[in-house]
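**Student:** Here the residue is the original one, but Swiss-Prot notes a mutagenesis experiment at this spot, Y2 to A: Partially reduces msrD expression. Quoted from Swiss-Prot, the note attached to the mutagenesis of L3 to A states: No longer induces msrD expression, reduced ribosome stalling. Per Swiss-Prot, mutagenesis I4 to A is noted as: No longer induces msrD expression, reduced ribosome stalling. In Swiss-Prot, the entry for mutagenesis F5 to A states: Strongly reduces msrD expression. The structure shown retains the original residue.
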Amino acid sequence: MYLIFM
């Protein structure tokens, strides 16, 4: 779910 921060 780190893609949300990109």
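Just so it is clear, glycine is given a Cβ too, placed from its N, Cα and C backbone atoms.
Each of the listed features needs to be described in terms of its position in the shown structure.
**Tutor:** In this view, Y2 (mutagenesis position) is surrounded by 5 other Cβ atoms within 10 Å of its Cβ, with every protein chain counted. In the three-state DSSP scheme, Y2 (mutagenesis position) falls into the helix class.
Cβ neighbours of L3 (mutagenesis position) (same chain, under 8 Å, six or more residues apart in sequence): none.
Sequence-distant contacts of F5 (mutagenesis position), defined as residues of its own chain at least six apart whose C-beta falls under 8 angstroms from its C-beta, are absent.
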**Student:** If you draw a 10 Å sphere on the Cβ of I4 (mutagenesis position), how many other Cβ atoms land inside?
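**Tutor:** Its Cβ shell of radius 10 Å holds 5 other Cβ atoms.
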